[in-house]
Each structure stands twice: as C-alpha cells, then as structure tokens.
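These notes concern the structure reproduced below.
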Amino acid sequence: MKIEEVKSTTKTQRIASHSHVKGLGLDESGLAKQAASGLVGQENAREACGVIVELIKSKKMAGRAVLLAGPPGTGKTALALAIAQELGSKVPFCPMVGSEVYSTEIKKTEVLMENFRRAIGLRIKETKEVYEGEVTELTPCETENPMGGYGKTISHVIIGLKTAKGTKQLKLDPSIFESLQKERVEAGDVIYIEANSGAVKRQGRCDTYATEFDLEAEEYVPLPKGDVHKKKEIIQDVTLHDLDVANARPQGGQDILSMMGQLMKPKKTEITDKLRGEINKVVNKYIDQGIAELVPGVLFVDEVHMLDIECFTYLHRALESSIAPIVIFASNRGNCVIRGTEDITSPHGIPLDLLDRVMIIRTMLYTPQEMKQIIKIRAQTEGINISEEALNHLGEIGTKTTLRYSVQLLTPANLLAKINGKDSIEKEHVEEISELFYDAKSSAKILADQQDKYMK
C-alpha cells in the first residue's frame, strides 16, 4: 500500500530579520507589555509609537515628522515596521532608505516627492447602478437613415432582463447595441449593464439551458437573485503617485511614434509640478463632493543622515504642504557633519531647523535579559531548538558585542549541531562558531594590533 504525502501549495515566506514583528504589543490602555507581538523592552518608545498610531488613525497627524534615534541594533526599523502592522493594509506605508534619492536619471527632490505621493492614499467610493439578469428578448428597432439613401439605422434596442424576482424591459441607446454585438449576447445569456457608463458584460449562459447540448464550451451561471435594477457600492484604494503615473504616460495612440515609444526602454521621466497641481485640483474636487476621502499614510526614511542639505531644505517645504503624509525618520548617528556641507555638525546628521520640527523618540540599549528574550523569539521564528545554557551564552555574547552578531550566530550553530547529530544547539556549538566568526570589535582589535602588515 503506497501512501503519498500531499505538500502544501501555500507560499513559504523567507524569514527576514524582522519577520517576528507583528505589532507594537500594547494593552487596551496603551501601555507596553514587557514582551508582546515580537517586540521586547523599549517600553517608552513603543508607548510613544502607540500614541502616534492613534493620531494617524484619527487623521490629526498629517504633515508632522517623527525621529527614531538610538544606537545601532536597538530596534528602530522594527518599531517603524510595527507601526505599519498596527495601521493595517488600508493605510499606505512607504519605506525608503536615505541613499535611494541619488539617481543619475532624475533629481533628488523628485525621488523624495514621488515617495511622498506614494504615502498618501485616496479612498474613492462609487455607487454604480447596474441592470443584471437573463436576456429574454433582444430587439433592435430600425428607422430610416436621416442622411437619406436606402440604408436604415438603429434608433434604439429593446432588451428584456429576467431575475428570480421579476422581469424588466429596457429601452437602450444604439451605442449599447454595438457593445451587445461585441460581447455576442443572445437570448438566454446572463449579462449586466452599467447605467452610468453603458458598459455591457456577459457573465455566461443561464444554467437552465445546461442540458440543451452535450458538447458546449459555455460557462453556465445561475439566474441572478434580487431585482433587475441594483445599486452597488465600490470602494477603490489608490495612492496619489498611481494617479500621477497614470496621467504622466497616457496609454494608447495609434501613430508610429507612440508605438515606437512603447517598444523602446522607457526612461524614468520626471512628473512636472503642473501635472501634480492639476491632479491635486481634481482630488480636492472629489473630496468636496464627498466621492473620495484622503488617507494620509506613513513615509519611513531609514538612515536619514544619508540625505544632503538640499534634500533637508526640500523636506521643510514638503512637510508644510497641504497634502503631506506622516514622516518617520530613523538615524543611528550621534553628532556628525551634515552631508553636502563642509563643517556644519549637527545631532543625528540633521540640520537644527528640521530637528525643531520633529518629535524625537529615543531607543535605548537592551539589557542582557531582553537580549536573551529576543534571541529566543528569533530561534522560534527560524524553527531552531536551543538549550538554556546556549541561550545564556548567546545573551552574554550579545551584551559584549551586538545583538545582530549574536542573532547571526544562530543558523551556523544550528548547522553545526545537526552535523554533530544533536537536535538542539548546545553551549559548545555556540563557542565553536563564535571562534570561527569574528564580530566587528574583535576584528577591529586585530587590525589595530597588526596594522603594519596591512596595505595602507
């Protein structure tokens, strides 16, 4: 007897360095639990982020900036991702790194503006009137051609639609008759017609005719329930950048130039301020009419000290514009020279006039106990068994070196344990691996000792 194991077809996600972060881990009153949702410690920073999430949800935070400042390996990126998780998928979250703005094709400010627009969502509500049912009759009515001659033109189309509740006869425009012909609609088909645009969609043949033929390449659909005339509310989520791109490069065009343009490699073009202004006007009109609502999202700029003085000056204006998202900066620098200047030093590599506009959240170094908890969570995420002794030793290594280094030792130590035929990582495996791989501090120490042997 042969038994086959059926493998799951669901996508296996690669474990990234922040896969374990599921949220900020706050209770109902907004206080941080010691360890929850994959985050450990940093209670003050997490509570501050919780307040920001509440402000974003109540739409009172637009155009403000927050700076996550702290030493490397204290969880700044993890906090930003936790904010994104808390906000959910409906609020746009656009992550970028400070060095992304340097491009040979377009200006630095253009890259910043593009990401600003990516972080602002627009929720468009549309009520569509739809006629839906099975076609019972389809009669085009002809009249004499007004241009003279013997030809005849179609003046209107009479169509009968039937649902489970009743039937309706509609008198339609001749332009819809062309759509009906394109869709090859005939009696017995289930169709729907949009009242606003006159678009016709054939859904399939009604399943009462399913027994008519043995061989047929038709898709049979049930008779629609409810009335023939229905109202459907459709909600679409788009970002302002999507609207910019759609209008910057219009599709179509039958002439040879536009055909060539589509075939050639599209060069990244800049979207002009004029076009953005026009789109803003249309968006504002929609908001005034109540068709759409603006959803200010989050723009996360990691390694913000990589931006130069021109970008920072541009950020002043962008943050104070009428349509601006919430901007979260992250930096692990202390006092350093602002990029693009000769000798101006500033905290976190950000000019003082911009620092004045941001709210700063500090992240502190982890205690050995918190390091152990984080390593334990990482081991669970990666599906690794680890003994208590090995965990304590990794915690000590993390305190002496960095958290990242001790987390990186997990996978090689697990491999070594498997080679030795053990199920879980023991202390000796961790010791052996830490001797094989150097951390940054010990590597720098060796460099200092043997400086004369290396090339200058």
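Backbone N, Cα and C define each Cβ position, glycine as well.
Noted in Swiss-Prot for the protein shown:
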- GLY70, PRO71, PRO72, GLY73, THR74, GLY75, LYS76, THR77: ATP binding site (BINDING)
- LYS76 to Met: No effect on interaction with NOPCHAP1 (MUTAGEN)
- ASP302 to Asn: Abolishes ATPase activity; inhibition of MYC- and CTNNB1-mediated transformation (MUTAGEN)
- GLU303 to Gln: Reduces ATPase activity. Decreases interaction with NOPCHAP1. No effect on formation of RUVBL1-RUVBL2 heteromeric complex (MUTAGEN)
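Least crowded of the binding-site residues (GLY70, PRO72, GLY73, GLY75), judged by neighbouring Cβ atoms within 10 Å of its own Cβ: PRO72. If you take the C-beta of PRO71 (ATP binding site) and look for same-chain residues 6 or more apart in sequence within under 8 angstroms, you find ASN332, THR363, LEU365.
Within 10 Å of the C-beta of ASP302 (mutagenesis position) we count 20 further C-beta atoms, all protein chains included. One way to see the shell of the ATP site is to take the Cβ centroid of GLY70, PRO71, PRO72, GLY73, THR74, GLY75, LYS76, THR77; the remaining same-chain residues with a Cβ within 8 Å of it are ASN332, THR363. Within the same chain, residues at least six positions away from LYS76 (mutagenesis position) with a Cβ under 8 Å of its Cβ are LEU68, ALA69, GLY70, ASP302, ALA330, ASN332, THR363. Non-local neighbourhood of THR77 (ATP binding site): HIS18, ASP302, ALA330, each in the same chain, at least six residues away, with C-beta under 8 Å from its C-beta. For GLU303 (mutagenesis position), other Cβ atoms within 10 Å of its Cβ number 19.
When secondary structure is read from DSSP and collapsed to three states, THR77 (ATP binding site) falls in the helix class.
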